[in-house]
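Novice: Let me begin by handing over the structure; questions about it come next.
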Amino acid sequence: MVKIFIDPGHGGSDPGATGNGLQEKTLTLQIALALRTILTNEYEGVSLLLSRTSDQYVSLNDRTNAANNWGADFFLSIHVNSGGGTGFESYIYPDVGAPTTTYQSTIHSEVIQAVDFADRGKKTANFHVLRESAMPALLTENGFIDTVSDANKLKTSSFIQSLARGHANGLEQAFNLKKTSSSGLYKVQIGAFKVKANADSLASNAEAKGFDSIVLLKDGLYKVQIGAFSSKDNADTLAARAKNAGFDAIVILES
(Lines of atoms letter the chains of each structure in order from A and count residues from 1; the text may use other names and numbers.)
(Lines give C-alpha, C1' and ligand atoms only; values in the text may rest on other atoms or scores of the structure.)
Protein backbone atom coordinates (compact mmCIF):
# COMPACT_ATOMS: atom_id res chain seq x y z
CA MET A 1 0.00 0.00 0.00
CA VAL A 2 1.45 3.34 -1.10
CA LYS A 3 0.50 6.22 1.21
CA ILE A 4 0.31 9.56 -0.61
CA PHE A 5 -0.29 12.81 1.26
CA ILE A 6 -1.89 15.49 -0.93
CA ASP A 7 -1.51 19.08 0.24
CA PRO A 8 -3.69 21.75 -1.43
CA GLY A 9 -1.81 24.97 -0.69
CA HIS A 10 -3.26 27.80 1.42
CA GLY A 11 -6.94 27.89 2.50
CA GLY A 12 -9.31 29.71 4.82
CA SER A 13 -7.94 33.09 5.90
CA ASP A 14 -4.90 32.52 3.66
CA PRO A 15 -6.00 32.92 0.02
CA GLY A 16 -2.51 32.52 -1.41
CA ALA A 17 -1.88 34.29 -4.68
CA THR A 18 -4.73 36.18 -6.33
CA GLY A 19 -5.35 37.58 -9.77
CA ASN A 20 -7.79 37.72 -12.67
CA GLY A 21 -10.71 36.99 -10.37
CA LEU A 22 -9.10 33.81 -9.01
CA GLN A 23 -7.72 32.73 -5.64
CA GLU A 24 -4.92 30.20 -5.33
CA LYS A 25 -6.57 28.43 -2.38
CA THR A 26 -9.62 27.57 -4.52
CA LEU A 27 -7.62 26.28 -7.48
CA THR A 28 -5.30 24.12 -5.38
CA LEU A 29 -8.27 22.48 -3.69
CA GLN A 30 -9.98 21.85 -7.03
CA ILE A 31 -6.86 20.13 -8.39
CA ALA A 32 -6.34 18.12 -5.20
CA LEU A 33 -9.94 16.89 -5.01
CA ALA A 34 -9.92 15.95 -8.69
CA LEU A 35 -6.66 14.08 -8.15
CA ARG A 36 -8.13 12.26 -5.17
CA THR A 37 -11.11 11.17 -7.27
CA ILE A 38 -8.89 9.80 -10.04
CA LEU A 39 -6.61 7.91 -7.68
CA THR A 40 -9.51 6.53 -5.63
CA ASN A 41 -11.60 5.41 -8.59
CA GLU A 42 -8.92 4.11 -10.94
CA TYR A 43 -6.12 2.65 -8.81
CA GLU A 44 -5.69 -0.01 -6.17
CA GLY A 45 -3.08 -0.31 -3.45
CA VAL A 46 -2.98 3.42 -2.77
CA SER A 47 -4.05 5.22 0.42
CA LEU A 48 -4.67 8.97 0.44
CA LEU A 49 -4.77 11.70 3.06
CA LEU A 50 -5.36 15.38 2.31
CA SER A 51 -4.19 18.28 4.46
CA ARG A 52 -7.59 19.87 3.85
CA THR A 53 -10.74 18.99 1.94
CA SER A 54 -12.52 22.33 2.27
CA ASP A 55 -11.75 26.04 2.50
CA GLN A 56 -10.02 25.92 5.87
CA TYR A 57 -6.77 27.32 7.23
CA VAL A 58 -4.08 24.74 8.01
CA SER A 59 -0.67 25.87 9.26
CA LEU A 60 2.50 24.67 7.56
CA ASN A 61 3.50 22.80 10.72
CA ASP A 62 0.14 21.04 10.85
CA ARG A 63 0.51 19.96 7.23
CA THR A 64 3.92 18.34 7.64
CA ASN A 65 3.07 16.95 11.08
CA ALA A 66 -0.02 15.25 9.64
CA ALA A 67 2.01 13.63 6.87
CA ASN A 68 4.81 12.59 9.22
CA ASN A 69 2.47 11.17 11.86
CA TRP A 70 0.53 9.25 9.21
CA GLY A 71 3.72 7.75 7.84
CA ALA A 72 3.22 8.94 4.27
CA ASP A 73 5.43 7.56 1.53
CA PHE A 74 5.18 10.75 -0.52
CA PHE A 75 4.18 14.37 0.11
CA LEU A 76 2.65 16.27 -2.83
CA SER A 77 1.99 19.98 -2.32
CA ILE A 78 -0.11 21.70 -4.98
CA HIS A 79 0.22 25.43 -5.62
CA VAL A 80 -0.40 28.13 -8.23
CA ASN A 81 2.28 30.70 -9.00
CA SER A 82 2.31 34.49 -9.28
CA GLY A 83 4.79 37.14 -10.32
CA GLY A 84 4.09 37.68 -13.99
CA GLY A 85 5.52 34.53 -15.52
CA THR A 86 3.81 31.68 -17.31
CA GLY A 87 3.84 27.90 -17.19
CA PHE A 88 4.49 24.96 -14.86
CA GLU A 89 7.41 24.28 -12.54
CA SER A 90 8.14 21.87 -9.71
CA TYR A 91 10.32 21.97 -6.60
CA ILE A 92 12.14 19.54 -4.33
CA TYR A 93 14.41 20.26 -1.36
CA PRO A 94 18.03 21.00 -2.36
CA ASP A 95 20.49 18.10 -2.50
CA VAL A 96 18.00 15.39 -1.50
CA GLY A 97 19.00 12.98 -4.26
CA ALA A 98 17.12 9.84 -5.26
CA PRO A 99 14.38 8.74 -5.09
CA THR A 100 13.00 12.29 -4.73
CA THR A 101 14.77 13.49 -7.88
CA THR A 102 13.35 10.55 -9.82
CA TYR A 103 9.84 11.22 -8.55
CA GLN A 104 10.17 14.89 -9.53
CA SER A 105 11.33 14.08 -13.05
CA THR A 106 8.54 11.56 -13.59
CA ILE A 107 5.67 13.64 -12.24
CA HIS A 108 6.94 16.86 -13.83
CA SER A 109 7.14 15.18 -17.24
CA GLU A 110 3.63 13.73 -17.01
CA VAL A 111 2.06 17.06 -16.04
CA ILE A 112 3.79 18.82 -18.95
CA GLN A 113 2.49 16.13 -21.32
CA ALA A 114 -1.05 16.47 -19.97
CA VAL A 115 -1.50 20.24 -20.18
CA ASP A 116 -0.74 23.17 -22.46
CA PHE A 117 1.69 24.94 -20.14
CA ALA A 118 5.22 26.13 -20.83
CA ASP A 119 7.83 24.02 -19.04
CA ARG A 120 9.67 26.26 -16.55
CA GLY A 121 11.82 23.40 -15.37
CA LYS A 122 12.57 21.25 -12.34
CA LYS A 123 13.86 23.34 -9.44
CA THR A 124 14.85 23.24 -5.77
CA ALA A 125 13.80 25.44 -2.84
CA ASN A 126 13.95 25.59 0.94
CA PHE A 127 10.17 25.49 1.40
CA HIS A 128 8.82 24.33 4.77
CA VAL A 129 6.78 21.45 3.35
CA LEU A 130 9.83 20.16 1.49
CA ARG A 131 12.23 20.64 4.40
CA GLU A 132 10.10 19.36 7.30
CA SER A 133 8.46 16.36 5.65
CA ALA A 134 10.06 13.06 6.65
CA MET A 135 9.46 11.48 3.25
CA PRO A 136 10.17 12.41 -0.38
CA ALA A 137 8.27 15.61 -1.15
CA LEU A 138 7.37 17.59 -4.26
CA LEU A 139 5.74 20.99 -4.67
CA THR A 140 4.14 21.85 -8.00
CA GLU A 141 3.37 25.38 -9.24
CA ASN A 142 0.53 25.09 -11.73
CA GLY A 143 0.56 28.22 -13.84
CA PHE A 144 0.56 31.92 -12.95
CA ILE A 145 -2.67 33.29 -11.51
CA ASP A 146 -1.74 36.88 -12.42
CA THR A 147 -1.02 36.09 -16.08
CA VAL A 148 -4.17 36.31 -18.20
CA SER A 149 -3.37 33.39 -20.52
CA ASP A 150 -2.63 31.04 -17.62
CA ALA A 151 -5.61 32.27 -15.61
CA ASN A 152 -8.00 31.70 -18.50
CA LYS A 153 -6.89 28.07 -18.63
CA LEU A 154 -7.23 27.67 -14.86
CA LYS A 155 -10.80 28.98 -15.05
CA THR A 156 -11.96 25.91 -17.03
CA SER A 157 -12.87 22.66 -15.30
CA SER A 158 -11.42 20.64 -18.18
CA PHE A 159 -7.99 22.20 -17.59
CA ILE A 160 -8.19 21.53 -13.84
CA GLN A 161 -9.06 17.91 -14.66
CA SER A 162 -6.12 17.70 -17.05
CA LEU A 163 -3.77 19.01 -14.35
CA ALA A 164 -5.09 16.40 -11.94
CA ARG A 165 -4.73 13.72 -14.60
CA GLY A 166 -1.12 14.73 -15.22
CA HIS A 167 -0.31 14.45 -11.52
CA ALA A 168 -2.08 11.08 -11.37
CA ASN A 169 -0.18 9.77 -14.38
CA GLY A 170 3.05 10.88 -12.76
CA LEU A 171 2.21 9.16 -9.48
CA GLU A 172 1.25 6.01 -11.38
CA GLN A 173 4.64 5.94 -13.06
CA ALA A 174 6.64 6.98 -10.01
CA PHE A 175 5.12 4.41 -7.66
CA ASN A 176 4.13 1.73 -10.15
CA LEU A 177 0.47 2.09 -9.18
CA LYS A 178 -1.85 -0.58 -10.53
CA LYS A 179 -5.19 0.10 -12.16
CA THR A 180 -8.19 -1.33 -10.35
CA SER A 181 -8.81 -4.93 -11.33
CA SER A 182 -12.41 -4.33 -12.32
CA SER A 183 -14.09 -4.97 -15.63
CA GLY A 184 -13.13 -1.45 -16.65
CA LEU A 185 -14.78 1.91 -16.99
CA TYR A 186 -17.41 3.02 -19.47
CA LYS A 187 -16.17 6.35 -20.79
CA VAL A 188 -18.35 8.85 -22.61
CA GLN A 189 -16.42 10.53 -25.42
CA ILE A 190 -17.67 13.35 -27.64
CA GLY A 191 -14.70 13.85 -29.95
CA ALA A 192 -11.14 12.92 -30.89
CA PHE A 193 -8.73 15.23 -32.71
CA LYS A 194 -5.16 15.38 -33.96
CA VAL A 195 -5.03 19.07 -33.04
CA LYS A 196 -5.34 19.90 -29.34
CA ALA A 197 -6.89 23.30 -29.99
CA ASN A 198 -9.88 21.60 -31.63
CA ALA A 199 -10.32 19.32 -28.63
CA ASP A 200 -10.06 22.27 -26.24
CA SER A 201 -12.70 24.14 -28.23
CA LEU A 202 -15.12 21.22 -28.04
CA ALA A 203 -14.43 20.80 -24.32
CA SER A 204 -15.23 24.47 -23.72
CA ASN A 205 -18.45 24.11 -25.71
CA ALA A 206 -19.41 21.09 -23.60
CA GLU A 207 -18.73 22.98 -20.37
CA ALA A 208 -20.87 25.87 -21.59
CA LYS A 209 -23.73 23.38 -21.94
CA GLY A 210 -23.29 21.99 -18.42
CA PHE A 211 -20.98 19.02 -18.97
CA ASP A 212 -17.76 18.35 -17.09
CA SER A 213 -15.11 17.67 -19.71
CA ILE A 214 -11.48 16.64 -19.86
CA VAL A 215 -9.05 16.43 -22.77
CA LEU A 216 -6.89 13.28 -22.75
CA LEU A 217 -4.02 12.42 -25.09
CA LYS A 218 -4.21 8.76 -26.07
CA ASP A 219 -3.01 6.86 -29.14
CA GLY A 220 -1.91 10.10 -30.78
CA LEU A 221 -5.33 11.76 -30.50
CA TYR A 222 -6.70 14.41 -28.15
CA LYS A 223 -9.94 12.89 -26.87
CA VAL A 224 -12.71 14.86 -25.20
CA GLN A 225 -14.28 12.86 -22.37
CA ILE A 226 -17.29 13.98 -20.32
CA GLY A 227 -17.64 11.07 -17.92
CA ALA A 228 -16.40 7.66 -16.79
CA PHE A 229 -18.55 5.08 -15.01
CA SER A 230 -18.37 1.54 -13.71
CA SER A 231 -22.03 1.19 -14.72
CA LYS A 232 -22.85 1.13 -18.44
CA ASP A 233 -26.37 2.36 -17.71
CA ASN A 234 -24.97 5.55 -16.19
CA ALA A 235 -22.67 6.05 -19.17
CA ASP A 236 -25.54 5.49 -21.60
CA THR A 237 -27.67 8.02 -19.75
CA LEU A 238 -24.97 10.69 -19.99
CA ALA A 239 -24.32 9.86 -23.66
CA ALA A 240 -28.02 10.29 -24.42
CA ARG A 241 -28.05 13.66 -22.67
CA ALA A 242 -24.98 14.72 -24.64
CA LYS A 243 -26.58 13.67 -27.93
CA ASN A 244 -29.68 15.68 -27.08
CA ALA A 245 -27.38 18.66 -26.55
CA GLY A 246 -25.95 18.21 -30.03
CA PHE A 247 -22.78 16.23 -29.34
CA ASP A 248 -21.69 13.09 -31.16
CA ALA A 249 -21.31 11.00 -28.01
CA ILE A 250 -20.09 7.42 -27.85
CA VAL A 251 -19.53 5.02 -24.95
CA ILE A 252 -16.17 3.23 -24.84
CA LEU A 253 -15.26 0.41 -22.45
CA GLU A 254 -11.65 0.67 -21.30
CA SER A 255 -10.07 -1.88 -19.00
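Any Cβ shown, glycine's included, is placed from N, Cα and C.
Sharing the record's features from Swiss-Prot:
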{"type": "DOMAIN", "residues": "4-172", "note": "domain 'MurNAc-LAA'"}
{"type": "MUTAGEN", "residues": "His10 to Gln", "note": "23% of wild-type activity"}
{"type": "BINDING", "residues": "His10, Glu24, His79", "note": "Zn(2+) binding site"}
{"type": "MUTAGEN", "residues": "Glu24 to Ala, Gln or Ser", "note": "Loss of activity"}
{"type": "MUTAGEN", "residues": "Asp55 to Val", "note": "Loss of activity"}
{"type": "MUTAGEN", "residues": "His79 to Leu", "note": "Loss of activity"}
{"type": "MUTAGEN", "residues": "His79 to Gln", "note": "15% of wild-type activity"}
{"type": "ACT_SITE", "residues": "Glu141", "note": "active site"}
{"type": "DOMAIN", "residues": "180-254", "note": "domain 'SPOR'"}
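Could you place these features in context, so I can see how deep they sit and what lies close by?
Specialist: When secondary structure is read from DSSP and collapsed to three states, His10 (mutagenesis position) falls in the coil class.
In this structure, Glu24 (mutagenesis position) is part of a helix by DSSP.
Listed in sequence order, the residues of the same chain lying 6 or more apart from Glu24 (mutagenesis position) and placing their CB within less than 8 Å of its CB are Gly9, His10, Pro15, Gly16, Ala17, Thr18, His79, Val80, Ser82, Ile145.
Within 10 Å of the C-beta of Asp55 (mutagenesis position) we count 15 further C-beta atoms, all protein chains included. DSSP assigns Asp55 (mutagenesis position) to coil in the three-state reduction, outside any helix or strand.
His79 (mutagenesis position) carries a strand DSSP state (E or B).
When other Cβ atoms within 10 Å of the Cβ of Glu141 (active site) are tallied across all protein chains shown, the result is 23.
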Novice: Which residue counts does DSSP yield for the domain 'SPOR' (180-254) in the helix, strand and coil classes, in that order?
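Specialist: Counts, helix then strand then coil: 26 helix, 28 strand, 21 coil.
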Novice: Could you round the CA separation between Glu141 (active site) and Asp55 (mutagenesis position) to a whole angstrom and send it over?
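Specialist: Computed Cα spacing between Glu141 (active site) and Asp55 (mutagenesis position) is 19 Å.
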Novice: Across the domain 'MurNAc-LAA' (4-172), what does the pLDDT come to on average, as a whole number?
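Specialist: That region's mean pLDDT is 95.
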Novice: Hey, for the Zn(2+) site built from His10, Glu24, His79, who else sits with CB inside 8 A of the CB center?
Specialist: Pro8, Gly9, Pro15, Gly16, Ala17, Lys25, Leu27, Thr28, Ile78, Val80
